[in-house]
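Remarks on the structure that follows.
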Amino acid sequence: MGAVSMESLPLGFRFRPTDEELVNHYLRLKINGRHSDVRVIPDIDVCKWEPWDLPALSVIKTDDPEWFFFCPRDRKYPNGHRSNRATDSGYWKATGKDRSIKSKKTLIGMKKTLVFYRGRAPKGERTNWIMHEYRPTLKDLDGTSPGQSPYVLCRLFHKPDDRVNGVKSDEAAFTASNKYSPDDTSSDLVQETPSSDAAVEKPSDYSGGCGYAHSNSTADGTMIEAPEENLWLSCDLEDQKAPLPCMDSIYAGDFSYDEIGFQFQDGTSEPDVSLTELLEEVFNNPDDFSCEESISRENPAVSPNGIFSSAKMLQSAAPEDAFFNDFMAFTDTDAEMAQLQYGSEGGASGWPSDTNSYYSDLVQQEQMINHNTENNLTEGRGIKIRARQPQNRQSTGLINQGIAPRRIRLQLQSNSEVKEREEVNEGHTVIPEAKEAAAKYSEKSGSLVKPQIKLRARGTIGQVKGERFADDEVQVQSRKRRGGKRWKVVATVMVAVMVGVGMGIWRTLVSS
């Protein structure tokens with residue numbers, strides 16, 4: 001048949017049969033002699049042509065880098081099954097493992113991948129020409145029945161030499177060759193979907209706040225997501241004197257610790273706003289909270305400058321600082337509060353005087369964290385960041401030390417000390433029953449062995465060890481006895497031998 005031009009077909013038509021269709025339809029008809037039904041695939045001996053000459057012999061003219069051909073089986077040996085795949089310029093080399101082709105869970109064929117090499121083996125140069133060879137495995141398609149001819153179907157590819165978007169050419173070629181369904185083929189023209197120019201309005205609930213908007217709107221209506229860590233620092237810290245919500249306190253009392261003689265900065269003993277009430281109000285209505293409103297939440301009984309120093313721990317900071325301060329301030333608080341005991345007179349405490357050094361270490365760590373946070377945050381977004389001022393605590397001795405958490409160290413006995421005590425408590429006890437049994441055994445055996453049995457007790461486990469000790473004199477005597485017995489035996493044997501020899505000589509003389 002004549003060549004079929006792709007221009008005569010509507011745009012989007014492709015000749016891409018699946019592996020099952022190539023074997024179960026095209027190869028079956030070709031092997032059974034129905035050549036007119038599969039004339040869309042030409043009959044070419046690919047081993048007599050170079051791979052770059054084969055695209056011109058294809059019936060279907062297409063711009064896609066793949067072509068189909070029927071090829072008669074050319075045996076390399078008359079009685080063998082190996083195919084002759086050598087051409088004038090090179091050879092086809094099989095690579096990889098043969099893949100099975102199934103139709104409804106039934107094996108109908110195999111697919112072999114071959115690569116063309118220039119020159120002769122083993123010094124051939126690999127090229128970008130690849131071929132898939134399809135062969136049937138069914139008994140009725142072996143080509144030996146009457147009217148059948150042995151054929152294989154070859155699918156030729158050519159890989160691009162350049163890289164496409166950083167992807168290797170091998171992967172691009174195999175990816176393109178595996179698109180069989182119409183859904184995998186897309187048009188070359190891709191139209192962009194027009195984006196909406198409508199600006200997204202900020203919810204009214206966030207008006208009046210300073211740092212709770214989750215995105216910023218630009219002039220063209222594009223929404224820019226604000227980083228989560230910037231939400232904590234999106235308001236001015238200079239005018240903020242009231243504490244922002246932080247992690248929930250684990251102390252039973254709120255802010256008033258007047259039962260232990262705690263004094264506020266303004267000299268009054270009135271407690272500030274309750275921490276529980278403050279957190280409940282903030283977390284229940286987070287949208288209504290703002291930096292301006294936080295100042296008005298103070299207790300009227302306390303002056304603006306009369307916020308106690310303990311509340312400064314709840315100042316606005318980055319999430320890392322808030323977590324670090326809360327962790328350092330409230331670690332092991334349950335165990336520590338159970339052990340705290342305050343004096344009845346003047347709020348005296350029995351803690352050591354190195355509390356100020358503990359606070360100075362905390363202040364230094366806090367300054368280091370603030371410095372790192374300032375270096376990591378980007379500038380130029382209208383966010384004013386101010387480092388937190390260190391809390392200067394005056395040394396008031398042991399009388400008024402505030403509510404700072406202390407750390408109690410519990411001393412545990414090490415394993416070495418326990419072992420030493422066990423070794424000291426170890427005793428060697430002689431068991432009378434074992435001693436009598438050993439004495440009876442020595443009397444029966446007649447040996448001069450001195451039995452000595454010791455009991456080594458460790459805790460509740462006792463180990464009885466029997467040890468037999470003998471003096472040096474006893475050992476020497478026993479050795480002498482054994483040596484005398486040996487000589488007696490040797491002498492007796494020699495006498496018997498001599499007597500026997502003499503009797504033999506006498507009998508010989510008598511008989512003669």
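Placement of Cβ uses the backbone N, Cα and C atoms for every residue, glycine included.
What Swiss-Prot lists as domain 'NAC' is 9-159, and the listing cites sequence analysis.
In this view, W487 (mutagenesis position) is surrounded by 9 other Cβ atoms within 10 Å of its Cβ, with every protein chain counted. Here the residue is the original one, but Swiss-Prot notes a mutagenesis experiment at this spot, W487 to R: Loss of binding to calmodulin.
For the mutagenesis of A491 to R, Swiss-Prot gives this note: No effect on binding to calmodulin. The structure shown keeps the original residue. Other Cβ atoms within 10 Å of the Cβ of A491 (mutagenesis position) number 10 in total over all chains.
The 10 Å shell around the Cβ of A496 (mutagenesis position) contains 10 further Cβ atoms across the protein chains shown. Under its mutagenesis entries, Swiss-Prot includes A496 to R with the note: No effect on binding to calmodulin.
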